[in-house]
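J.: Could you have a look at this structure, given as structure tokens, before my questions?
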Amino acid sequence: MRMIGFWQRALCVLMLTLPVLASAQTAPVTVFAAASLKESMDEAATAYEKATGTPVRVSYAASSALARQIEQGAPADVFFSADLEWMDYLQQHGLVLPAQRHNLLGNTLVLVAPASSKLRVDPRAPGAIAKALGENGRLAVGQTASVPAGKYAAAALRKLGQWDSVSNRLAESESVRAALMLVSRGEAPLGIVYGSDARADAKVRVVATFPDDSHDAIVYPVAALKNSNNPATAAFVSWLGSKPAKAIFARRGFSLKD
């Protein structure tokens, strides 16, 4: 009977202890990040967990798609967008903590071709992109109505007088990485992506860089989300502006803002 009593007491102690142990385990920080951030954020997440013990889980897609998911209640702690518009959209809907929002990175907009391509294109020359596409080629871009890279591309094409000759020859994709893949696989002779995307894929080469004044400045804002109840969220957002994190982003082809 004494042995039974001992095990009963031990079981009670264990049951009381389990919730404490579970809460002591660090919950991962969930980040919704623009597709163009994949390599850099994968590396940053690994570095942060190694330094702090806090795991980071990142989901990638077009900023537009991620913002809509957050608006609909998808569980996330941090939003890392490829443009200001979608971050502003969430902030206007009260879903972002303004005090924990930072304009962290910049990028360039480039015209890419498969690495084996011999094409040379001056995007300032009238009709140059349409001519380079040939008779049946299509220009790979992100969706021009919603995907940040697609919107930047459309603005640059209009500014440089190329839009009318290529607007009916666009292969619009759900994200900038999907557009990059079309070029990488040789399914499109040309595409418009970020400079960091081109650096991430050895199967493409940069044909031209669009002038900075042909489109709005490319800015990547990051922010903690209002509905996050993860105590590690603020620390992670702050760490993204640290020297170790900035070194990762710079190495991957991004320019630094803050």
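Placed from the backbone N, Cα and C atoms, the Cβ positions cover glycine too.
According to Swiss-Prot, the protein has these features:
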- S36, S63, A149, V176, Y194: molybdate binding site (BINDING)
- D83 to A: Abolishes an important salt bridge in the molybdate-binding pocket resulting in loss of molybdate-binding (MUTAGEN)
- K151 to S: Shortens an important salt bridge in the molybdate-binding pocket, but still has similar binding affinity to molybdate as wild-type protein (MUTAGEN)
J.: How long is the line from the C-alpha of D83 (mutagenesis position) to the C-alpha of V176 (molybdate binding site), rounded to the nearest angstrom?
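T.: Rounded to the nearest whole number, the Cα-Cα distance is 13 Å.
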J.: Suppose the molybdate site is S36, S63, A149, V176, Y194. Which further residues of the same chain have a Cβ inside 8 angstroms of that site's Cβ centroid?
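T.: Everything else in range on the chain: A34, A35, A62, A82, N107, G142, V147, P148, S175, R177, V193, D197.
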J.: Can you name the residues of this chain that are 6 or more positions from Y194 (molybdate binding site) yet have a C-beta less than 8 Å from its C-beta?
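T.: The answer is S36, A82, N107, T108, L109, V110, A149, V176, I218, G253.
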J.: What does the structure give for the C-alpha distance between K151 (mutagenesis position) and S63 (molybdate binding site)? Integer Å is fine.
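T.: Counting only the Cα atoms, the answer is 12 Å.
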